[in-house]
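These come from Swiss-Prot:
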{"type": "MUTAGEN", "residues": "Ser57 to Phe", "note": "In aux1-120; agravitropism"}
{"type": "MUTAGEN", "residues": "Gly79 to Arg", "note": "In aux1-110; resistance to 2,4-D"}
{"type": "MUTAGEN", "residues": "Gly178 to Asp", "note": "In aux1-112; agravitropism"}
{"type": "MUTAGEN", "residues": "Ser215 to Phe", "note": "In aux1-111; agravitropism"}
{"type": "MUTAGEN", "residues": "Gly238 to Glu", "note": "In aux1-104; agravitropism"}
{"type": "MUTAGEN", "residues": "Ala250 to Thr", "note": "In aux1-113; partial agravitropism"}
{"type": "MUTAGEN", "residues": "Met259 to Ile", "note": "In aux1-114; partial agravitropism"}
{"type": "MUTAGEN", "residues": "Pro262 to Ser", "note": "In aux1-116; partial agravitropism"}
{"type": "MUTAGEN", "residues": "Ala272 to Val", "note": "In aux1-2; resistance to 2,4-D, lower growth rate of roots and hypocotyls, partial gravitropism"}
{"type": "MUTAGEN", "residues": "Gly292 to Glu", "note": "In aux1-117; agravitropism"}
{"type": "MUTAGEN", "residues": "Met305 to Arg", "note": "In aux1-102; agravitropism"}
{"type": "MUTAGEN", "residues": "Ser386 to Asn", "note": "In aux1-118; agravitropism"}
{"type": "MUTAGEN", "residues": "Gly439 to Arg", "note": "In aux1-105; agravitropism"}
{"type": "MUTAGEN", "residues": "Gly459 to Asp", "note": "In aux1-7; agravitropism, resistance to ethylene, auxin and 2,4-D"}
Amino acid sequence: MSEGVEAIVANDNGTDQVNGNRTGKDNEEHDGSTGSNLSNFLWHGGSVWDAWFSCASNQVAQVLLTLPYSFSQLGMLSGIVLQIFYGLLGSWTAYLISVLYVEYRARKEKEGKSFKNHVIQWFEVLDGLLGSYWKALGLAFNCTFLLFGSVIQLIACASNIYYINDHLDKRTWTYIFGACCATTVFIPSFHNYRIWSFLGLGMTTYTAWYLAIASIIHGQAEGVKHSGPTKLVLYFTGATNILYTFGGHAVTVEIMHAMWKPQKFKYIYLMATLYVFTLTIPSAAAVYWAFGDALLDHSNAFSLMPKNAWRDAAVILMLIHQFITFGFACTPLYFVWEKVIGMHDTKSICLRALARLPVVIPIWFLAIIFPFFGPINSAVGALLVSFTVYIIPSLAHMLTYRSASARQNAAEKPPFFMPSWTAMYVLNAFVVVWVLIVGFGFGGWASVTNFVRQVDTFGLFAKCYQCKPAAAAAHAPVSALHHRL
């Protein structure tokens with residue numbers, strides 16, 4: 001892999017050392033001009049707050065719209081309990097990833113290696129700590145997950161805009177938003193998401209509380225039923241969507257590397273998750289309370305919301321946020337591709353953007369093939385997220401500190417709430433076994449079964465997934481349209 005200069009990004013953490021006292025923020029204090037200060041304020045982020053906004057914003061994107069669908073599959077109680085359970089589980093494995101990053105960087109810096117001109121990624125951490133086989137494993141799962149994570153954001157864009165303008169079908173909207181999302185090739189790195197992360201979280205916060213308040217004001221639909229859970233296949237499909245929801249930390253290493261003091265990341269993801277709970281639980285519970293089993297055929301919560309200015313505002317804000325989240329998922333892929341083709345040290349932002357474009361093309365194509373908003377989340381959660389951000393980090397932590405000398409010289413000791421290394425091993429083993437059996441095993445069976453059912457029903461390259469039939473829409477009374485796609 002090339003160790004080129006990330007030339008188009010200010011070297012925010014160029015002098016930062018895990019083992020030392022210097023931080024990259026020193027580099028930003030060289031220019032006191034108003035223009036430079038404004039640019040740094042909006043464009044160059046590396047603080048603890050920047051990392052918190054990035055984690056929270058990235059974690060809670062379009063899943064807000066599919067969680068009510070999951071509640072209809074799981075039932076109210078299971079939906080709430082599993083959100084809390086997987087939220088805490090995800091926070092733990094994000095903590096493990098941060099510990100392994102600090103360990104890798106500390107070891108390399110002791111050897112005299114500088115990361116001033118290199119963006120560290122998860123597969124490189126695995127390579128440095130455990131060897132080339134783990135590097136290949138991490139690279140395969142991480143890249144595939146981020147690829148499909150980007151696909152899901154693109155599908156969500158087309159699904160959402162359709163509820164404002166249904167003159168174009170969802171496939172056409174996918175073409176349009178694929179071109180729009182391709183502009184993320186011009187965003188250099190996670191340093192440069194400062195203002196976008198802040199705005200993105202604000203937009204999702206509005207959407208979450210709109211869903212909750214609008215559902216409560218609407219009240220329960222006539223004849224509403226809350227039958228879930230009724231079938232095992234639906235139950236585990238819903239559970240894996242929640243596993244997917246709180247598995248958004250595949251970009252943890254890149255977010256940490258963008259920080260001025262990455263060793264401060266340890267509990268940031270947990271703090272972000274606690275805030276995310278205030279968005280996901282009230283909104284999903286309220287929508288499910290109002291519409292019940294109708295959500296089983298409406299994987300996008302917007303489809304059941306009354307059409308008005310408040311809903312349109314929520315749709316538009318979610319579209320903007322999905323563009324941001326698309327960039328979050330794609331940026332690590334851009335880095336990998338740049339290193340593969342030897343363009344990571346290119347100074348020209350335009351040449352670098354041009355080199356990144358081939359990454360967007362397969363994402364665009366896959367979004368057109370599999371436009372199944374909702375079911376695809378569960379499939380990705382079971383088959384990719386389960387390994388990428390739950391099983392692999394837990395196993396990697398156990399193997400990294402398997403020897404007494406490694407534990408004694410660890411850059412990060414067990415956290416204050418863990419009495420010993422043994423307790424950490426027990427918890428890590430539980431995560432591996434639980435996610436392997438419940439997430440990948442039962443979840444994989446259920447989500448793939450449901451996904452295949454969507455393919456059989458709608459076909460690949462579906463022109464307008466879950467759209468209302470034109471004839472039915474023309475004759476439906478206006479009031480009834482509030483409860484239809």
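Using N, Cα and C of the backbone, Cβ positions are placed for all residues, glycine too.
When the mutagenesis positions Ser57, Gly238, Pro262, Ala272, Ser386 are compared by Cα distance to Gly292 (mutagenesis position), the shortest distance belongs to Gly238. In sequence order, Leu67, Ser70, Phe71, Gly238, Ile242, Ala284, Ala285, Tyr288 make up the list of same-chain residues 6 or more apart from Gly79 (mutagenesis position) whose Cβ falls under 8 Å from its Cβ.
Reduced to three states, the DSSP call for Met259 (mutagenesis position) is coil. Candidates Ser215, Ala250, Met259, Ala272, Met305, Gly439 (mutagenesis positions) were compared with Ser386 (mutagenesis position); those inside 10 Å Cα-Cα are Gly439. The shortest Cα-Cα distance from Gly439 (mutagenesis position) to any of the mutagenesis positions (Gly178, Met259, Ala272, Met305) is found for Ala272. Distance noted between the C-alpha atoms of Met305 (mutagenesis position) and Ala272 (mutagenesis position) is 28 Å.
Within the same chain, the residues at least 6 positions away from Ala272 (mutagenesis position) whose Cβ sits under 8 Å from its Cβ are Trp52, Cys55, Ala56, Gln59, listed in sequence order.
Checking each of the mutagenesis positions Gly178, Ser215, Met259 against Ala250 (mutagenesis position) by C-alpha distance, the shortest gap belongs to Met259.
Put simply, Gly178 (mutagenesis position) is 31 Å from Ser215 (mutagenesis position) when counted between their Cα atoms. The mutagenesis positions examined here are Gly178, Pro262; by Cβ neighbour count within 10 Å, the least packed of them is Gly178. Within the same chain, the residues at least 6 positions away from Ser57 (mutagenesis position) whose Cβ sits under 8 Å from its Cβ are Trp196, Ser197, Phe198, Gly200, Leu201, Thr204, His321, Ile324, Thr325, Phe328, listed in sequence order.
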